[in-house]
Amino acid sequence: MNKTSRTLLSLGLLSAAMFGVSQQANAHGYVESPASRAYQCKLQLNTQCGSVQYEPQSVEGLKGFPQAGPADGHIASADKSTFFELDQQTPTRWNKLNLKTGPNSFTWKLTARHSTTSWRYFITKPNWDASQPLTRASFDLTPFCQFNDGGAIPAAQVTHQCNIPADRSGSHVILAVWDIADTANAFYQAIDVNLSK
């Protein structure tokens with residue numbers, strides 16, 4: 001094989017590898033409505049957010065929550081150090097959206113579609129402490145809403161109808177999780193809400 005052929009072959013392999021990486025890297029999404037903590041950073045309703053304001057679709061970490069996945073204290077950032085600001089937790093740190101308990105729509109915007117295992121929604125316990133970092137102990141560990149996709153490729157916009165538990169009121173965090181079927185990862189979106197009946 002001559003030098004030109006080797007160079008062309010190397011460039012071809014490099015291009016294929018980069019295409020594969022870019023395809024995986026583009027498989028992202030965020031909760032558009034009610035706007036997640038990360039998306040509200042992009043909208044500048046949340047401030048001092050760091051780099052997540054430019055890429056709310058990239059809050060991605062290991063799947064398997066609550067048995068695996070992000071470490072306690074790093075759940076909102078999906079354990080991604082570049083988005084550490086999302087893990088800051090005080091009663092007044094994040095803009096809260098007013099929602100009512102009962103039926104609500106949750107809409108994901110996918111910047112690229114990806115084979116999906118499930119979509120799951122967790123909520124903080126009635127007695128959670130809003131002044132402490134989010135941990136598994138903060139949440140009911142059984143999702144209040146779940147949709148299984150069995151590996152299907154979703155549309156670019158996905159809306160789920162979910163019933164927020166009636167025994168919640170006031171400040172809460174809803175954790176929306178998009179579990180990817182063909183990678184070890186999931187996308188995590190914290191949604192800050194103020195609930196009433």
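Any Cβ shown, glycine's included, is placed from N, Cα and C.
Heads up, this one's the original sequence, none of the swaps are in it.
It should be emphasised that the depicted structure is a prediction, and the values quoted were computed from it without experimental measurement.
Annotated domain 'Chitin-binding type-4' per Swiss-Prot: 28-193, in sequence order, evidence recorded as sequence analysis.
The feature Cu(2+) binding site is assigned by Swiss-Prot to His28, His114. Reduced to three states, the DSSP call for His28 (Cu(2+) binding site) is coil. The Cβ of His28 (Cu(2+) binding site) lies under 8 Å from the Cβ of Glu55, Gln57, Ser58, Glu60, Leu110, Thr111, Ala112, Phe187, each of which sits 6+ residues away along the same chain.
The note that Swiss-Prot attaches to the published mutagenesis Tyr54 to Ala is: Decreases the binding to chitin. When Cβ atoms from all protein chains are considered, those within 10 Å of Tyr54 (mutagenesis position) total 11, not counting its own.
Listed in Swiss-Prot is the mutagenesis experiment Glu55 to Ala, annotated as follows: Decreases the binding to chitin. The local packing around Glu55 (mutagenesis position), expressed as other Cβ atoms within 10 Å of its Cβ over all shown chains, amounts to 16.
One mutagenesis experiment named in Swiss-Prot is Glu60 to Ala, and its note says Decreases the binding to chitin.
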Next on the checklist: Suppose we draw a 10 Å sphere around the Cβ of His114 (Cu(2+) binding site). How many other Cβ atoms does it contain, all chains included?
Outcome noted: 20
